[in-house]
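Heads up: the structure comes next, in structure tokens.
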Amino acid sequence: MDDFPSPEPTDPRLEAMAQKVLEETIITEGDGTIYWALKVTRLLSRVAKKHQCFEAFYDAVIKGDPKTRCCPAHNEKLIGNFGRAIMCVLRAFRFPVIRYESQVKSILTCRHAFNSHSRNVCLNPYHYRWVELPTCQVPPIIVNKELDYGEPPIRTEDALDDWNQKDLKEEQVVASWDVPNVTMRGDEIKLLYDRYAAENGDFQYMNYGNFGSFDGSPCSSTTMSLGSSFASLLQQSNRQDDEEPGYYRSGLSSPASHAASPREFIPNGNDTISLDQEMMDDSEVSDIMHSENFSSENNGNRKPTYADGRPITPIEPRPLYRSSALELGDLSRQAGIYECVEYEESPSWLKLIYYEEGTMIGEKADVEGHHCLIDGFTASRTDSETRSRFSLGWYNNPNRSPQTAEVRGLIGKGVRFYLLAGEVYVENLCNIPVFVQSIGANMKNGFQLNTVSKLPPTGTMKVFDMRLFSKQLRTAAEKTYQDVYCLSRMCTVRVSFCKGWGEHYRRSTVLRSPVWFQAHLNNPMHWVDSVLTCMGAPPRICSSRT
């Protein structure tokens with residue numbers, strides 16, 4: 001956001017409101033100082049005074065109570081890069097991660113409910129609530145305990161250590177392999193919220209223009225499109241997936257992957273009655289009711305018929321069980337053979353490991369909350385009460401190279417990870433590109449699995465698709481231990497700042513990138529571990545740290 005001079009002296013009430021500006025907003029939108037917060041507060045106060053609602057606005061910001069009064073005002077565009085008034089208010093005092101108007105809704109008690117087509121809005125930041133997306137529901141994994149799954153893997157005490165060590169060793173081996181590159185252009189987080197709004201009839205938030213695309217560039221070897229219009233978005237949303245049940249999935253697959261059926265469940269044939277038996281149009285029902293052959297009392301052998309004389313076959317209720325005692329005995333014996341492994345969610349959903357070239361710097365960091373900021377500043381882990389911030393500038397390395405120091409100085413606002421509807425997205429907040437390697441994203445988009453994607457500034461992309469992962473895990477559980485074990489790679493995402501690697505770069509491996517980190521998704525990785533244990537793999541080897 002642009003700077004503009006702050007007048008002297010400062011109103012004490014403005015200083016009090018500036019203290020309420022969120023720290024993450026000051027970092028990602030401003031210059032990291034309280035002076036920027038004062039500038040934003042003064043700008044918003046001018047808007048409130050212009051519409052004679054400053055007292056109500058001040059009262060709402062200080063008290064932080066939804067019961068405070070409404071602050072009606074025009075949703076005018078502010079000077080500089082502050083955007084619309086309501087977005088600036090919400091970003092400053094309530095939601096530091098808000099990007100679109102479709103991410104919030106007015107509370108029921110607000111007398112000036114927000115509408116993107118209306119000129120007037122309520123500036124009270126506590127008269128809005130965050131739109132909670134429904135979590136992607138996945139079926140449990142069914143494991144047959146009597147199958148031969150081959151030789152089980154050797155698992156160490158920590159599942160993360162297994163793949164962390166293997167990845168670094170294999171990087172040396174596959175350094176000579178070709179790693180494709182692609183440039184990602186588009187906003188998959190916006191597509192996620194636009195799709196949700198379309199499914200729920202919130203068309204006031206929809207943007208009928210182009211949503212963006214994957215654009216081929218001199219450094220990209222693949223070009224993809226995220227969707228060209230709102231019509232194509234709805235078409236993909238309503239398309240049915242004939243291969244498997246249509247469990248709800250938020251987000252939009254690229255054209256290279258199979259589109260899923262949103263918010264619906266396709267029942268199997270055993271649970272349904274044929275349409276011929278179940279449904280009749282109004283005219284047919286009328287013909288039956290007025291037919292002389294229709295009688296509520298079935299005298300003799302007379303049966304109800306249609307008007308043209310065709311007999312009506314009654315639908316008999318199904319018995320609870322149609323199995324013999326022997327069949328029920330087989331079912332009870334099979335209950336001990338098959339076991340379901342449910343997906344479980346833990347608050348600590350993300351683990352970060354920071355590297356400078358091939359050297360791990362610092363310790364692993366666990367992340368809680370629905371989003372995590374990885375920036376280039378110097379805040380320590382103890383400074384973040386919510387454990388949702390990871391500052392690379394805090395870590396020292398006495399053997400740091402000049403190139404690494406230069407890249408660290410360019411990171412700035414960094415990147416942000418989101419956990420939305422059970423799936424993971426990445427947003428680039430830097431002024432420099434970042435390079436992302438995600439097997440899950442590559443599989444979803446139809447890329448080669450080791451493809452490295454260049455994400456330009458302000459870009460977003462989905463790096464973990466829960467529904468796709470569930471399908472792969474369900475298939476692997478019918479094969480071998482190694483097939484299941486290898487899916488841990490889908491739970492790892494690599495992100496490099498400024499310097500990419502692959503066939504279009506001098507660096508053939510991520511180990512030569514100056515500044516990068518690995519993000520491990522704890523919940524899917526734990527699911528893989530639970531399936532392995534259920535399949536009969538030996539328990540993890542305990543060490544002296546146990």
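Cβ atoms here come from the backbone N, Cα and C positions, even for glycine.
Per DSSP, the secondary structure of the domain 'MH1' (16-137) breaks down as 52 helix, 14 strand, 56 coil. The domain 'MH1' feature in Swiss-Prot is assigned to 16-137.
Residues or ranges marked as domain 'MH2' by Swiss-Prot: 349-546.
The note that Swiss-Prot attaches to the published mutagenesis Ser391 to Leu is: In e1393; constitutive dauer formation at 25 degrees Celsius. According to DSSP, Ser391 (mutagenesis position) sits within a strand segment. The Cβ of Ser391 (mutagenesis position) has 20 neighbouring Cβ atoms from other residues within 10 Å, across all protein chains displayed.
Here the residue is the original one, but Swiss-Prot notes a mutagenesis experiment at this spot, Gly502 to Glu: In sa234; constitutive dauer formation at 25 degrees Celsius. All protein chains considered, the CB of Gly502 (mutagenesis position) has 24 other CB atoms within 10 Å.
Among the mutagenesis entries in Swiss-Prot is Gly502 to Arg, noted as: In m121; constitutive dauer formation at 25 degrees Celsius. In the three-state DSSP assignment, the secondary structure recorded for Gly502 (mutagenesis position) is coil.
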Across the domain 'MH2' (349-546), what is the average pLDDT of the model, as a whole number? 88
Whole-number Å only: compute the distance from the Cα of Ser391 (mutagenesis position) to the Cα of Gly502 (mutagenesis position). 27
